[in-house]
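Peer 1: Let me begin by handing over the structure; questions about it come next.
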Amino acid sequence: MAASAWLEAGLARVLFYPTLLYTVFRGRVRGPAHRDWYHRIDHTVLLGALPLKNMTRRLVLDENVRGVITMNEEYETRFLCNTSKEWKKAGVEQLRLSTVDMTGVPTLANLHKGVQFALKYQALGQCVYVHCKAGRSRSATMVAAYLIQVHNWSPEEAIEAIAKIRSHISIRPSQLEVLKEFHKEITARAAKN
């Protein structure tokens with residue numbers, strides 16, 4: 001791993017709890033500073049922040065969540081979220097696609113894995129909760145890929161559609177680039193068929 005990658009990963013770890021507290025604060029405060037913990041993007045996908053253990057029942061019973069796509073690294077979910085076994089016990093399958101916080105970009109392969117996972121649950125009429133720490137960047141990139149696949153939208157159209165529902169998403173230029181690659185692959189595949 002390059003020195004810059006080590007620094008980025010270290011910075012993400014140092015800032016994890018302060019930025020998580022900020023996310024919790026924004027979820028609890030009332031008024032214009034309030035941010036909902038999660039949003040329903042369509043009939044299948046919910047985009048949100050860490051699914052804390054106390055949210056499990058609501059996600060499963062009220063939102064019909066049967067799949068969870070975790071874009072976090074292991075240390076981010078260790079104490080506050082369900083383990084894969086705990087999700088399974090609740091009737092939920094977890095797919096972890098670890099991506100470094102703040103600077104990380106989901107890989108093209110992981111975007112494809114995540115989209116296929118969501119499509120599996122879409123076919124079953126069930127829902128998938130896609131999350132990272134705050135539900136703003138890593139997970140929003142994954143949801144954009146899903147929308148690109150489902151609607152044959154451009155990356156910009158997918159991001160705009162998400163932002164209309166969850167206005168505080170933040171897709172960085174490097175994440176937009178991987179979405180453009182994803183779109184190019186999806187478009188090329190569709191042209192062959």
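Cβ from N, Cα, C; glycine included.
The noted changes are left out; the structure has the residues it started with.
Quick paste of what Swiss-Prot says about this protein:
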- 37-188: domain 'Tyrosine-protein phosphatase' (DOMAIN)
- Glu73 to Ala: Fails to dephosphorylate PGP in vitro (MUTAGEN)
- Glu76 to Ala: Fails to dephosphorylate PGP in vitro (MUTAGEN)
- Asp101 to Ala: Fails to dephosphorylate PGP in vitro (MUTAGEN)
- Cys132 to Ser: Fails to dephosphorylate PGP in vitro. Does not affect level of Akt phosphorylation (MUTAGEN)
- Cys132: active site, phosphocysteine intermediate (ACT_SITE)
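Help me see these features in their spatial surroundings.
Peer 2: Under the three-state DSSP scheme, Glu73 (mutagenesis position) falls in the coil class.
Asp101 (mutagenesis position) falls outside any helix or strand according to DSSP and counts as coil. Around the Cβ of Asp101 (mutagenesis position), the number of neighbouring Cβ atoms within 10 Å comes to 24.
Around Cys132 (mutagenesis position), the same-chain residues six or more apart in sequence whose CB sits under 8 Å from its CB are Ala49, Leu50, Met71, Asn72, Thr99, Asp101, Arg138, Ser139, listed in sequence order. According to DSSP, Cys132 (mutagenesis position) sits in a coil region rather than a helix or strand.
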Peer 1: Give the number of CB atoms, excluding that of Glu76 (mutagenesis position) itself, located within 10 Å of its CB.
Peer 2: 22
Peer 1: Summarise the model's confidence over the domain 'Tyrosine-protein phosphatase' (37-188) as a mean pLDDT value.
Peer 2: 96
